[in-house]
Structures are given as structure tokens and as C-alpha cells.
Amino acid sequence: MPGGPGAPSSPAASSGSSRAAPSGIAACPLSPPPLARGSPQASGPRRGASVPQKLAETLSSQYGLNVFVAGLLFLLAWAVHATGVGKSDLLCVLTALMLLQLLWMLWYVGRSYMQRRLIRPKDTHAGARWLRGSITLFAFITVVLGCLKVAYFIGFSECLSATEGVFPVTHAVHTLLQVYFLWGHAKDIIMSFKTLERFGVIHSVFTNLLLWANSVLNESKHQLNEHKERLITLGFGNITIVLDDHTPQCNCTPPALCSALSHGIYYLYPFNIEYQILASTMLYVLWKNIGRRVDSSQHQKMQCRFDGVLVGSVLGLTVLAATIAVVVVYMIHIGRSKSKSESALIMFYLYAITVLLLMGAAGLVGSWIYRVDEKSLDESKNPARKLDVDLLVATGSGSWLLSWGSILAIACAETRPPYTWYNLPYSVLVIVEKYVQNIFIIESVHLEPEGVPEDVRTLRVVTVCSSEAAALAASTLGSQGMAQDGSPAVNGNLCLQQRCGKEDQESGWEGATGTTRCLDFLQGGMKRRLLRNITAFLFLCNISLWIPPAFGCRPEYDNGLEEIVFGFEPWIIVVNLAMPFSIFYRMHAAAALFEVYCKI
């Protein structure tokens, strides 16, 4: 039975401590104390309970996949104008899925409120505050989008189905309750009603994915119609232009307001798309955490400090301002005439090449710092971190598919417009930059977080090699009985003193040389500032590169070269499949970089 604070240690422990630590200095705790019998962390998973829980996980995942596949087929049937499948049928299916999720969330929130006095395990890595803040912002814009859709429905109420008015209202209610649910329960580790909860959570995951796919399809149809209208301007008259227009066949009152609402809806779709995919990822982590046994170590809260990142922030904000200017000029010039369209494409490629070169260089410097620093890796099981890494690689493949398609089209084309030679380095850099950035982010999220703030760590450097200060700290700990619960800075002080002293004795160095080795911590502040600037710069650059494709600046559509080589329909299918993943990659990379910044 472990002793309480201040209890004397056993003789064996005392002898081991005296051998490991210099005289007069208390030994560092080598391991956390044993857990009390009966605690959730102490009891390992029961052998008999693993089979039904694994079966429930398999059954729920298959249920979710069937819901998703069936929903995708409804979306496809509506997109290709299949007989007997109209927009009202699709909206009825999505509304029913949302209502079912609403019932489950209300039941879960009500049951949690009834059991609010119970202590429940939490996954401290899941549902970070900044992530919940981001999803709240996107949810607010999604609710505004729903209001615009309701106003659009009122304007065309004479010829629109009632489901087109019910759907945005249901979606707005679903969004508000889901954000409340994620704020309060994203960190939960569900240990009761696990089979039922698995089906409820996985239903929520794939409902959000279907809503995401619906938004992507609507936004892609709008972008494709605009692209078809611009192709004739670029001189590609051999491509048949057939607009896939779903405009209601009646007059709107007033017409100017309805036109403004229609344009406003499509400008808000990118934020709605990000909201749905973020919600599905947070719910997926909740699903993976059902029945999970957490370890006893408490996760240290990350505190983001925004001092010392002036250079990275200024460079990143400069890129952001340049991005907005490029997008505005691009949207004004593209499609006006062939010469203006070509100049807009060249301008975009030059801008993107410059930004990608800077981002690749920053990522290489950051990875080199990690190679020199040789910090230990965090090998603990973390569903949220694993999902982040998997999403980075999976969504990055969307851009790689488009880039390799452009490279192959340039190599096989019979005639090459002037902007072709800017498209080639741009496509190569997209591949290389994502490769480098993924390595930097993945290595960063697997590093152990800094245990002590920078100012405390610097203070520890100054006092660590003073034997009087170490002895005073040891006596203070002994008198207060806080060998385990003491201040992290003091505990780290003693640990560092012990380690430095032991290394000096083994190497035969004198005290002055040992002091020099201990002062190596001073270099850590410079490394951290450099890494913070790199991360801040990459964060703002990823936000910048998210803006052009999200708001219609898509050279993969507008240069026309790939459509000639691969054919119009095949290339459009490739772009419509890969572009949503490419757009989401930038936002997800920005979120991951923000988390990396807080860890440094």
C-alpha cells in the first residue's frame, strides 16, 4: 500500500535513492505512485468484455458506412437528374437523419445532466478550446447561411417544395444543438450504454459527412457553371457548354434581393463545409474514445504565448494580404478576355510559387531544428492525434492528384500556352511543400510538450548548479512533505541537479564545465522562438492558401490544358473529387499548426 505524503520510504528505496543522487539532494521520483485499488485507471480491461465491445464497434461502423453510402447514392442520383429522385427527396432524407441525431443528442445531454454529480473520465487531448472556438465561428456562419436559404425560399415560395424551407430551419437547430453538445461533451469517455452510444455517435459522424458532401456538391455545381461560362472566353469553343442550372422556374419578388441572396449563399458555403467536416472529426474522436481506458498521467494544459513571433506574424500577414489582392484581381480578370485570363493565371502561379517556396524552406528549417534538438517522442495512445495525422496525409492526396494530373497534361500536350511553364513549377512545389509540411507537423505533434514555461526554465538554469539552493529546496520539500506534489519548477530543479552532477562525475569534468553544460538550456529559448515564428508563418500561409480555391480561384478549372488532354468530363470529375480534400487540407493543417504552436 503506497504511503501518503510525507510517509517514510522503505530501506530499499532509500538505498536506491542514495546511489542515484548526490549527497544532500533528494532523489527524483522515478515513477508515479501505484493507483488505488478499484480506480478506473487501475483496473485493466477485462478479458470477457473485449469481445462484445469490439463487436459493437464493428457493427456500429458498418451501420455508419451503410448510412453514408446510401446518402451518397441519393446525392449522386440528384446530381445526374435520375428519374424519380428530386431535390425534395434528397432534403427529406437529410432532414430525417438530422432529426434522428437531434433525438440522440437530447437523450445524451439529458442523461448526462441527471448524472452530473458522477466523476467521469475525460480525454484531455480531445476537444481543445481553440478547436471548439473555431467550430463555433463556422457554426455561426452556417446559421447565417440557413437564414439566407430561408429568405431565398420565401422569395421563390410559389415554385419551391416545402422541404426546401424545412431543411434550412432543421439544419440551423441541428447546428446550434450540436455546437452545445461538442462544447460540453467532446472530451467525454463513455463508459455506460456503450453499445447504444456507439450507434448514436457514429450516426452523428456520417450525418455530418453527408451534410458536408451535400454542401460540396452544391458549391461544385455553382463553380462548374461559372467555369463553363468562362471557357468560351479562353478560346475552347470545341467544348460543349451545357449549364447544370437548378434555378427555380418562377419569378422572385423582389428580383434584386433574390439575386443577392443567391450569390451570398455560395460565398458562405466554404465556411459551412469546414464546419461540417470539423464536427464529424470531433464526433469521430468521441466514438473512438468509447470504453477507452485512460492512463493516470494528467495532461498538462497548453498555454499559447504570442510574444516573440513578430517576424513570423508579419511575414504571414503579408502573405495573407497579398492573397486577398491576388484573389480579387483574379476574379475580376478571369473570363473577361483571353489575354486577361492568361495574365490572371500567370499572376496566380507566380504568387503561389513564391509562397510555396517560402513555406517549404520554413518547414525544412523546422525539421532541421528537431533533428538537432533530438527531443523524446510521445508514444502514448491518442485517438485525436492519430486522426489528425491520418487526415493530413489523406487530404493531402487530393492536391497531389491534381498536381500530377497537371504535370502529365503539360508533358502530353501538343500546344502549350505561355502560362504552362508557370504551371509546371507550381504543380511540383505543391507536391514537395505538402510533403515537407506533413513531416514537420507530424513530428511536432508527436514531441513531448514543454513541461515548464520559458521564464521558469531560464530561472532554473541560473540556480540549478548552486548546491546551497538545491539543499535549501530539498529541505523545504522534506519539511512540507511534498516530495510528489511540489512545484514542477522545484522538482525539475532537483532532477536537473542530479542529472548534471552524475554526468559530471562520470565524465570527470570540473564544476565550471558542468555549469556550461547546464547553461545549454539558454539556447532552448532561441530554438523555441524560432520554431514559434516558423509555425506562426506556416499557420497564416495555410489560411492564405485556403482562401483562393474556397472562393472560386481555381486555375485547375480555368487554364483548360488538362481538359484538352484528359477530356472535359473526366478532368472535371477528378477536380470535383479532389478539390474538397485539397481545400480541407489547408484548414486542417492550419488547425494542426496552431496546436503545434501551443506545444512549443
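Yeah, the Cβs are placed from backbone N, Cα and C, and that goes for glycine too.
Original residues fill every noted site, and no substitution is shown.
Annotated in Swiss-Prot:
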MUTAGEN   K149 to E  Does not affect proton channel activity
MUTAGEN   H185 to A  Does not affect alkali activation
MUTAGEN   K187 to A  Does not affect the response to NH(4)Cl. Does affect alkali activation
MUTAGEN   E219 to K  Greatly reduced proton channel activity
MUTAGEN   K221 to A  Affects alkali activation, but not acid activation
MUTAGEN   H222 to A  Does affect alkali activation
MUTAGEN   E433 to R  Greatly reduced proton channel activity
MUTAGEN   R554 to A  Affects alkali activation, but not acid activation
MUTAGEN   R586 to E  Reduced proton channel activity
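In the three-state DSSP classification, K187 (mutagenesis position) falls within coil. Each residue contributes its Cα atom, and for K149 (mutagenesis position) and R586 (mutagenesis position) those atoms are 27 Å apart. Candidate mutagenesis positions: H185, K187, K221, H222, R554. Nearest to R586 (mutagenesis position) by Cα distance: R554. Among the mutagenesis positions H185, K187, E433, not one has its Cα within 10 Å of the Cα of K221 (mutagenesis position). The distance from the Cα of E433 (mutagenesis position) to the Cα of E219 (mutagenesis position) comes to 27 Å. Nearest by CA distance to E219 (mutagenesis position), out of the mutagenesis positions H185, K187, R554, is R554.
K187 (mutagenesis position) is 38 Å away from H222 (mutagenesis position) when you measure Cα to Cα. In sequence order, Y108, V109, S112, L286 are the residues near H185 (mutagenesis position), counting only same-chain partners six or more apart with C-beta under 8 A. R554 (mutagenesis position) falls outside any helix or strand according to DSSP and counts as coil.
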